[in-house]
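> Okay, these came from Swiss-Prot:
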| type | residues | note |
| --- | --- | --- |
| MUTAGEN | ASN22 to Asp | In mutant N-D: Abolished N-glycosylation; when associated with D-30; D-53; D-72; D-76; D-105; D-115; D-128; D-154; D-169; D-179; D-200 and D-210 |
| MUTAGEN | ASN53 to Asp | In mutant N-D: Abolished N-glycosylation; when associated with D-22; D-30; D-72; D-76; D-105; D-115; D-128; D-154; D-169; D-179; D-200 and D-210 |
| MUTAGEN | ASN76 to Asp | In mutant N-D: Abolished N-glycosylation; when associated with D-22; D-30; D-53; D-72; D-105; D-115; D-128; D-154; D-169; D-179; D-200 and D-210 |
| DOMAIN | 121-170 | domain 'UPAR/Ly6' |
| MUTAGEN | ASN128 to Asp | In mutant N-D: Abolished N-glycosylation; when associated with D-22; D-30; D-53; D-72; D-76; D-105; D-115; D-154; D-169; D-179; D-200 and D-210 |
Amino acid sequence: MRGVFIAGVIAAFAITVVDSLNCTQCYTYNSTCDGQATECNEQSFSCVESSINSTLGGFLHVYQNKFCSASNCTENSTEVAFTVHLFDDQRYHFASQCCQGESCNATHSESGTQNVTDMQCMSCYGHNKTLCEEKPQKCYEGEQCVFIIAEMVNGSGRVELKGCSDISNSTCQFLSPGNTTVGEFVFKSVECTQPTEYTNSTTTIPPITNTSLTSVTRPGIKTSPASVTPQASMGTKASFTSSIFGSLLLLKLLF
(Lines of atoms letter the chains of each structure in order from A; the text may use other names.)
(Lines give C-alpha, C1' and ligand atoms only; values in the text may rest on other atoms or scores of the structure.)
Protein backbone atom coordinates (compact mmCIF):
# COMPACT_ATOMS: atom_id res chain seq x y z
CA MET A 1 0.00 0.00 0.00
CA ARG A 2 2.84 2.37 0.81
CA GLY A 3 4.36 1.72 -2.60
CA VAL A 4 1.07 2.62 -4.31
CA PHE A 5 0.88 5.88 -2.34
CA ILE A 6 4.43 6.89 -3.30
CA ALA A 7 3.74 6.09 -6.96
CA GLY A 8 0.65 8.28 -6.82
CA VAL A 9 2.62 11.21 -5.39
CA ILE A 10 5.28 10.88 -8.10
CA ALA A 11 2.62 10.77 -10.83
CA ALA A 12 0.91 13.89 -9.46
CA PHE A 13 4.24 15.74 -9.36
CA ALA A 14 4.98 14.74 -12.96
CA ILE A 15 1.61 16.09 -14.13
CA THR A 16 2.26 19.38 -12.34
CA VAL A 17 5.62 19.74 -14.07
CA VAL A 18 4.13 19.04 -17.50
CA ASP A 19 1.28 21.51 -16.99
CA SER A 20 3.53 24.40 -15.94
CA LEU A 21 4.19 26.98 -18.67
CA ASN A 22 7.26 29.19 -18.88
CA CYS A 23 7.33 32.17 -21.25
CA THR A 24 9.69 35.04 -21.92
CA GLN A 25 7.94 38.22 -20.79
CA CYS A 26 8.98 41.72 -21.87
CA TYR A 27 7.68 44.75 -23.78
CA THR A 28 9.77 47.34 -25.63
CA TYR A 29 9.49 50.11 -28.21
CA ASN A 30 12.61 51.02 -30.20
CA SER A 31 14.86 48.90 -27.99
CA THR A 32 15.85 45.26 -27.51
CA CYS A 33 13.37 43.01 -25.73
CA ASP A 34 15.38 40.42 -23.83
CA GLY A 35 14.29 38.51 -20.79
CA GLN A 36 14.43 35.16 -19.05
CA ALA A 37 11.57 32.71 -19.34
CA THR A 38 9.45 32.80 -16.18
CA GLU A 39 6.53 30.69 -15.07
CA CYS A 40 3.07 31.88 -16.13
CA ASN A 41 -0.04 31.87 -13.98
CA GLU A 42 -2.56 29.04 -14.06
CA GLN A 43 -4.84 30.92 -16.48
CA SER A 44 -2.18 30.99 -19.22
CA PHE A 45 -2.00 28.29 -21.86
CA SER A 46 0.33 29.76 -24.50
CA CYS A 47 3.40 31.91 -25.02
CA VAL A 48 3.02 34.74 -27.53
CA GLU A 49 5.68 36.86 -29.20
CA SER A 50 4.79 39.76 -31.51
CA SER A 51 7.09 42.22 -33.27
CA ILE A 52 6.97 44.99 -35.85
CA ASN A 53 9.96 46.48 -37.66
CA SER A 54 8.94 49.33 -39.92
CA THR A 55 10.39 52.24 -41.88
CA LEU A 56 7.04 53.71 -42.92
CA GLY A 57 7.32 57.47 -43.29
CA GLY A 58 11.11 57.24 -43.48
CA PHE A 59 11.63 56.55 -39.78
CA LEU A 60 12.67 53.30 -38.09
CA HIS A 61 10.20 51.89 -35.58
CA VAL A 62 10.73 48.65 -33.67
CA TYR A 63 8.12 47.09 -31.38
CA GLN A 64 8.31 43.83 -29.44
CA ASN A 65 6.01 42.20 -26.93
CA LYS A 66 6.44 38.77 -25.32
CA PHE A 67 3.90 37.50 -22.83
CA CYS A 68 1.84 34.65 -21.39
CA SER A 69 -1.57 34.27 -23.01
CA ALA A 70 -4.85 32.72 -21.92
CA SER A 71 -5.58 31.84 -25.55
CA ASN A 72 -5.01 28.37 -26.92
CA CYS A 73 -2.96 28.11 -30.10
CA THR A 74 -4.85 26.41 -32.91
CA GLU A 75 -1.79 24.19 -33.42
CA ASN A 76 1.23 23.24 -31.31
CA SER A 77 3.03 26.22 -32.82
CA THR A 78 1.42 28.95 -34.92
CA GLU A 79 3.82 31.37 -36.59
CA VAL A 80 3.20 34.19 -39.06
CA ALA A 81 6.11 36.26 -40.38
CA PHE A 82 6.47 38.35 -43.52
CA THR A 83 7.74 41.67 -44.90
CA VAL A 84 5.86 44.12 -47.13
CA HIS A 85 8.01 46.36 -49.36
CA LEU A 86 6.54 49.70 -50.42
CA PHE A 87 7.64 52.68 -52.51
CA ASP A 88 10.63 54.84 -51.49
CA ASP A 89 12.39 51.83 -49.92
CA GLN A 90 9.86 51.63 -47.11
CA ARG A 91 9.10 48.29 -45.48
CA TYR A 92 6.88 46.77 -42.82
CA HIS A 93 8.03 43.53 -41.19
CA PHE A 94 5.51 41.67 -39.06
CA ALA A 95 6.10 38.57 -36.96
CA SER A 96 3.97 36.80 -34.38
CA GLN A 97 4.24 33.35 -32.87
CA CYS A 98 2.02 31.42 -30.49
CA CYS A 99 3.53 28.42 -28.72
CA GLN A 100 2.28 25.83 -26.28
CA GLY A 101 4.46 23.93 -23.86
CA GLU A 102 7.58 26.04 -24.33
CA SER A 103 8.80 29.57 -24.81
CA CYS A 104 8.71 30.83 -28.39
CA ASN A 105 11.84 30.69 -30.50
CA ALA A 106 13.28 33.99 -31.73
CA THR A 107 13.34 33.03 -35.43
CA HIS A 108 11.72 36.11 -36.96
CA SER A 109 14.38 37.47 -39.29
CA GLU A 110 14.04 39.35 -42.55
CA SER A 111 15.47 38.09 -45.82
CA GLY A 112 19.04 39.03 -46.70
CA THR A 113 20.32 40.31 -50.04
CA GLN A 114 17.70 39.96 -52.78
CA ASN A 115 17.55 40.48 -56.54
CA VAL A 116 15.11 43.05 -57.96
CA THR A 117 12.93 41.90 -60.87
CA ASP A 118 10.95 43.71 -63.58
CA MET A 119 7.69 42.69 -61.90
CA GLN A 120 5.67 45.12 -59.81
CA CYS A 121 2.88 45.52 -57.29
CA MET A 122 0.98 48.70 -56.50
CA SER A 123 2.03 49.88 -53.04
CA CYS A 124 0.65 52.22 -50.38
CA TYR A 125 -0.12 52.44 -46.69
CA GLY A 126 -2.92 54.11 -44.78
CA HIS A 127 -4.14 54.48 -41.23
CA ASN A 128 -7.83 54.43 -40.25
CA LYS A 129 -9.42 56.89 -42.72
CA THR A 130 -6.32 58.39 -44.31
CA LEU A 131 -5.84 58.22 -48.07
CA CYS A 132 -3.80 55.38 -49.50
CA GLU A 133 -2.03 56.71 -52.61
CA GLU A 134 -0.85 53.82 -54.76
CA LYS A 135 2.57 53.86 -56.41
CA PRO A 136 4.30 51.07 -58.34
CA GLN A 137 6.92 49.06 -56.48
CA LYS A 138 9.38 46.67 -58.13
CA CYS A 139 9.40 43.29 -56.42
CA TYR A 140 12.24 41.05 -55.35
CA GLU A 141 12.48 37.49 -56.60
CA GLY A 142 9.86 35.23 -55.06
CA GLU A 143 7.61 38.06 -53.85
CA GLN A 144 3.91 38.43 -54.55
CA CYS A 145 1.42 41.28 -54.23
CA VAL A 146 -0.51 41.66 -50.98
CA PHE A 147 -3.38 43.82 -49.78
CA ILE A 148 -3.62 43.63 -46.00
CA ILE A 149 -5.97 45.28 -43.53
CA ALA A 150 -5.08 44.55 -39.90
CA GLU A 151 -5.83 45.96 -36.49
CA MET A 152 -4.89 45.36 -32.89
CA VAL A 153 -7.03 42.95 -30.88
CA ASN A 154 -8.91 45.73 -29.06
CA GLY A 155 -9.73 47.47 -32.35
CA SER A 156 -8.07 50.77 -31.42
CA GLY A 157 -5.85 51.02 -34.49
CA ARG A 158 -6.13 49.87 -38.09
CA VAL A 159 -3.49 49.81 -40.81
CA GLU A 160 -3.78 49.18 -44.55
CA LEU A 161 -0.80 47.89 -46.52
CA LYS A 162 -0.27 47.21 -50.22
CA GLY A 163 2.99 46.14 -51.78
CA CYS A 164 5.41 43.33 -52.62
CA SER A 165 5.76 40.68 -49.93
CA ASP A 166 7.71 37.53 -49.18
CA ILE A 167 4.60 36.10 -47.50
CA SER A 168 4.32 32.35 -48.08
CA ASN A 169 1.40 30.68 -49.83
CA SER A 170 0.56 28.75 -46.66
CA THR A 171 0.40 32.01 -44.66
CA CYS A 172 -1.84 33.55 -47.32
CA GLN A 173 -4.19 30.59 -47.09
CA PHE A 174 -4.17 30.77 -43.30
CA LEU A 175 -5.01 34.51 -43.19
CA SER A 176 -7.22 34.86 -46.29
CA PRO A 177 -10.54 33.84 -44.62
CA GLY A 178 -10.40 37.17 -42.75
CA ASN A 179 -10.81 38.11 -39.09
CA THR A 180 -7.92 35.79 -38.23
CA THR A 181 -6.26 36.51 -34.89
CA VAL A 182 -2.51 35.97 -34.55
CA GLY A 183 -0.99 37.07 -31.26
CA GLU A 184 -2.03 40.69 -30.64
CA PHE A 185 -3.27 41.30 -34.19
CA VAL A 186 -6.44 40.61 -36.12
CA PHE A 187 -6.03 40.30 -39.89
CA LYS A 188 -9.36 41.63 -41.13
CA SER A 189 -8.53 41.00 -44.78
CA VAL A 190 -5.56 39.49 -46.63
CA GLU A 191 -5.35 39.15 -50.42
CA CYS A 192 -2.38 37.68 -52.28
CA THR A 193 -1.99 38.04 -56.07
CA GLN A 194 0.75 37.65 -58.66
CA PRO A 195 2.81 40.72 -59.67
CA THR A 196 2.61 42.26 -63.15
CA GLU A 197 5.18 43.75 -65.52
CA TYR A 198 6.58 47.05 -64.27
CA THR A 199 4.97 50.33 -65.38
CA ASN A 200 5.41 53.74 -63.76
CA SER A 201 1.98 55.03 -62.72
CA THR A 202 0.28 56.49 -59.65
CA THR A 203 -3.35 56.25 -58.56
CA THR A 204 -5.28 57.20 -55.43
CA ILE A 205 -7.77 54.80 -53.90
CA PRO A 206 -10.57 55.78 -51.47
CA PRO A 207 -9.75 55.87 -47.74
CA ILE A 208 -10.68 53.08 -45.38
CA THR A 209 -14.32 53.54 -44.41
CA ASN A 210 -15.48 52.28 -41.06
CA THR A 211 -17.79 54.63 -39.16
CA SER A 212 -17.47 52.53 -36.01
CA LEU A 213 -13.78 53.35 -35.67
CA THR A 214 -12.64 56.43 -33.80
CA SER A 215 -9.39 58.28 -34.18
CA VAL A 216 -6.82 57.36 -31.56
CA THR A 217 -3.96 59.70 -30.71
CA ARG A 218 -1.10 59.53 -28.27
CA PRO A 219 -1.41 61.74 -25.17
CA GLY A 220 0.14 65.17 -25.63
CA ILE A 221 0.37 64.90 -29.41
CA LYS A 222 -2.02 66.88 -31.59
CA THR A 223 -2.81 65.54 -35.03
CA SER A 224 -4.44 67.50 -37.83
CA PRO A 225 -7.12 66.01 -40.11
CA ALA A 226 -5.44 63.33 -42.20
CA SER A 227 -4.55 64.33 -45.72
CA VAL A 228 -1.47 62.79 -47.22
CA THR A 229 -0.02 64.17 -50.44
CA PRO A 230 3.27 63.55 -52.21
CA GLN A 231 4.28 67.16 -51.40
CA ALA A 232 3.80 66.76 -47.64
CA SER A 233 6.65 68.10 -45.52
CA MET A 234 8.85 65.87 -43.40
CA GLY A 235 7.16 67.28 -40.28
CA THR A 236 3.75 66.17 -41.49
CA LYS A 237 5.24 62.83 -42.55
CA ALA A 238 6.71 62.25 -39.08
CA SER A 239 3.43 63.20 -37.38
CA PHE A 240 1.52 60.78 -39.61
CA THR A 241 3.97 57.96 -38.88
CA SER A 242 3.86 58.56 -35.13
CA SER A 243 0.06 58.44 -35.29
CA ILE A 244 0.22 55.01 -36.93
CA PHE A 245 2.50 53.51 -34.30
CA GLY A 246 0.85 55.39 -31.46
CA SER A 247 -2.47 53.67 -32.09
CA LEU A 248 -0.83 50.28 -32.71
CA LEU A 249 1.01 50.41 -29.40
CA LEU A 250 -2.14 51.33 -27.45
CA LEU A 251 -3.03 47.64 -27.68
CA LYS A 252 -0.10 46.84 -25.60
CA LEU A 253 -1.20 46.38 -37.99
CA LEU A 254 3.63 44.79 -40.75
CA PHE A 255 0.87 42.38 -39.33
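Numbers run from 1 along the shown chain.
Glycine is no exception: its Cβ is also placed from the backbone N, Cα and C atoms.
None of the noted substitutions appears here; every position holds its original residue.
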> Of ASN22, ASN53, ASN128, which of the mutagenesis positions has the most Cβ neighbours inside 10 Å?
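Per the Cβ count, the most surrounded site is ASN128.
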> Roughly how many Å separate the Cα of ASN53 (mutagenesis position) from that of ASN128 (mutagenesis position), to the nearest whole number?
20
